[in-house]
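Colleague: Before I ask anything, let me first share the structure, which is written out below as structure tokens.
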Amino acid sequence: MAQRNGMSPRPPPLGRGRGAGGPSGVGSSPPSSCVPMGAPSTAGTGASAAATTTPGHGVHRVEPRGPPGAPPSSGNNSNFWHGPERLLLSQIPVERQALTELEYQAMGAVWRAAFLANSTGRAMRKWSQRDAGTLLPLGRPYGFYARVTPRSQMNGVGATDLRQLSPRDAWIVLVATVVHEVDPAADPTLGDKAGHPEGLCAQDGLYLALGAGFRVFVYDLANNTLILAARDADEWFRHGAGEVVRLYRCNRLGVGTPRATLLPQPALRQTLLRAEEATALGRELRRRWAGTTVALQTPGRRLQPMVLLGAWQELAQYEPFASAPHPASLLTAVRRHLNQRLCCGWLALGAVLPARWLGCAAGPATGTAAGTTSPPAASGTETEAAGGDAPCAIAGAVGSAVPVPPQPYGAAGGGAICVPNADAHAVVGADAAAAAAPTVMVGSTAMAGPAASGTVPRAMLVVLLDELGAVFGYCPLDGHVYPLAAELSHFLRAGVLGALALGRESAPAAEAARRLLPELDREQWERPRWDALHLHPRAALWAREPHGQLAFLLRPGRGEAEVLTLATKHPAICANVEDYLQDARRRADAQALGLDLATVVMEAGGQMIHKKTKKPKGKEDESLMKGKHSRYTRPTEPPLTPQASLGRALRRDDEDWKPSRLPGEDSWYDLDETFWVLGSNRKNDVYQRRWKKTVLRCGLEIDRPMPTVPKGCRPQTFTHEGIQLMGGATQEPLDTGLYAPSHVTSAFVPSVYMPPTVPYPDPAARLCRDMRRVTFSNIATHYHYNAQ
């Protein structure tokens, strides 16, 4: 197909070529662009596979029997399972968040038929019936696919209306079942089961749904939860389903599908994944593994260290607790807040640090030399208080052990070893020199590596394990508790991904209260992306129909070559090359659609800033597109929502991030001081407590301790019991609790202490109390006078 200009009035429809995919759907891509270097021309090995050459393409086409579970005549992408696209998409590393241009075009080519049918809900249902059995990749993570399935063949779905979970969408249609590859060697019981053809597992109860504008959802049937995977086709082709935490839960995942946190020490793995003896988990961690650094793997970001805690008070060695006026009181207040939120006993598992501290040697901050102090010994028989200082009893199975992936990982390319020691523990490279080196530990003193001397590592998240086996993360940046995983084995595969994609799970109120789901990010659920320019109302006319939009998205280049050339001349760009690539795509898209990028940015809430004068400029930077160094800085993006801003800060290890404000005066103050006895809490009782507090809160913001103080605010002050004494919302002098009449000087009246006012914990109950005083006659009289 001849190469087309992005400014053509109406590009011709893309030929079906290989149906739902193949290099023919890429439009003007080179013939060999979809075949990776070194990849074989055909993936089929059967003698009956007829190898033919598609006219106009340099791809060696095969005609295999189709994807697993598909009928023999199915077929828009019947060659995907044995085609070059599957080989290309199987090489995406787990640390990478976005797909490359070649992988992007492969995703768009495979999903071409679904995109063209995304006009109405009826058209999507017809497409799912016509292409039933077709296997489509999810991009990220590798090994997950969407098997196109009509709704009538989805077990347990019935007449579920997904618009109740997303009311702003005009229509949402369930079109596929999410399946994933299974390693038969990892689970011999699978074998040739009927439910696992060709090593594919479909027992997770996950379904893929599509909405208007190619909004992609993942529906969790067991939890009745709708997860927003992508807001448009551009985001789906670029990121896939890698941000969906629920995908990483299945314990039948094959080796490296996706790769989990590597715990090569069998003793530590058995300690963390022990289900029947979970009460002794905390004692075992304190006795043997306190201070051990685990290289935590989170999909879509770099490795980061997680230091296993021996006691809750050890958090005083890390920021932001170390710089608090009184760290012990702040930790007590935080522990009290966690007791109120979790409504059961819990265990502080570890502190997650920024990636730059991985491999830095240090000892515990106990006043001695680094690496020479043993962790504090904990008696195996002593009784400890609940709420972070004592192990918790877990009801139910936590999960099976995660198989160790054979491939190495880490910055150096080597594996990792974790050797217990009487002094400290480590995670170091698996080469001979590293194996012979002494073990190290990440602490708060004597830091080595990229950090300056005297600096203290910052705890970005504190991993918690509640009494029911669920894993939560306490974020010291904003003081909230976020769900991370349903069990420990799930956490070792998903890492802290649950805190990086906040506000993307919609569930009924009872389910959200049970799992402590955060509030929905209305910006993501109710508005399109501001940089999805192919959906802009002022875009060119040819980009308003499906064929034109697909040709626009899959056109080659999109300004990335210029950025890569510019990065070779300016090494400073390499640190944030993904941001510059995204800006280059925006500029190229705006030029192809005839839009002014500066106007679009300002309409969305951002502005173009001049590098020298720092004043808004409406002129678009054209020098970057010519390969020259720009005298303008990158266009500032529109202001992010608090949840999106926090997720970006956690993903990029932004240690300077601060919340915008403290909890307001109308926030809900929890007066619950109940002491939860470990091992005596039933699951239904815990869920009932969480639901009751959610009803009492009535959607108000939670009054909570804030370890990270916003700019221009005073630090919060707490008593030894964790009760806040005074707020820090402003720089103005606050009320000290001393009361005196305004017409009498304080010299003649002794000061009288007035305790600070406590907000009423239950606004709904207060309203009911006030309504009891209103009789029917008063209401009738009030209505009569208003009517007059």
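Cβ atoms here come from the backbone N, Cα and C positions, even for glycine.
Here the residue is the original one, but Swiss-Prot notes a mutagenesis experiment at this spot, R125 to A: 35% loss of viral replication. Under mutagenesis, Swiss-Prot gives K126 to A with this note: 25% loss of viral replication. According to Swiss-Prot, the mutagenesis experiment R130 to A carries the annotation: 25% loss of viral replication. For the mutagenesis of R151 to A, Swiss-Prot gives this note: 75% loss of viral replication. Complete loss of dsRNA binding. The structure shown keeps the original residue. The note that Swiss-Prot attaches to the published mutagenesis R163 to A is: 15% loss of viral replication. Here the residue is the original one, but Swiss-Prot notes a mutagenesis experiment at this spot, R231 to A: 10% loss of viral replication. For the mutagenesis result G242 to A, the note given in Swiss-Prot is 90% loss of viral replication. Complete loss of dsRNA binding.
Could you place the listed features in the three-dimensional structure?
Modeller: R125 (mutagenesis position) counts 18 other C-beta atoms within 10 Å of its own C-beta, drawing on all protein chains shown. The secondary structure of R125 (mutagenesis position), as reduced to three states from DSSP, is helical.
Around K126 (mutagenesis position), the same-chain residues at least 6 positions away in sequence with a Cβ under 8 Å from its Cβ are A117.
DSSP gives R130 (mutagenesis position) a helix state. Proximity of R130 (mutagenesis position) to non-local residues of its own chain (separation of 6 or more, Cβ distance below 8 Å) is seen for none.
Non-local neighbourhood of R151 (mutagenesis position): R125, S128, V157, V173, L174, each in the same chain, at least six residues away, with C-beta under 8 Å from its C-beta.
Under DSSP, R163 (mutagenesis position) is assigned to a helix (H, G or I) in the three-state scheme. Long-range neighbours of R163 (mutagenesis position) (same chain, six or more residues apart, CB within less than 8 Å of its CB): D169, W171, I172.
Counting Cβ atoms from all protein chains shown, R231 (mutagenesis position) has 22 others lying within 10 Å of its own Cβ.
G242 (mutagenesis position): 25 other CB atoms within 10 A of its CB, across all protein chains.
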Colleague: Kindly assign R151 (mutagenesis position) to one of the three DSSP-derived states: helix, strand or coil.
Modeller: helix
Colleague: Measuring Cα to Cα, how far is G242 (mutagenesis position) from R231 (mutagenesis position) in Å?
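Modeller: Pair distance, Cα basis, whole Å: 14 Å.
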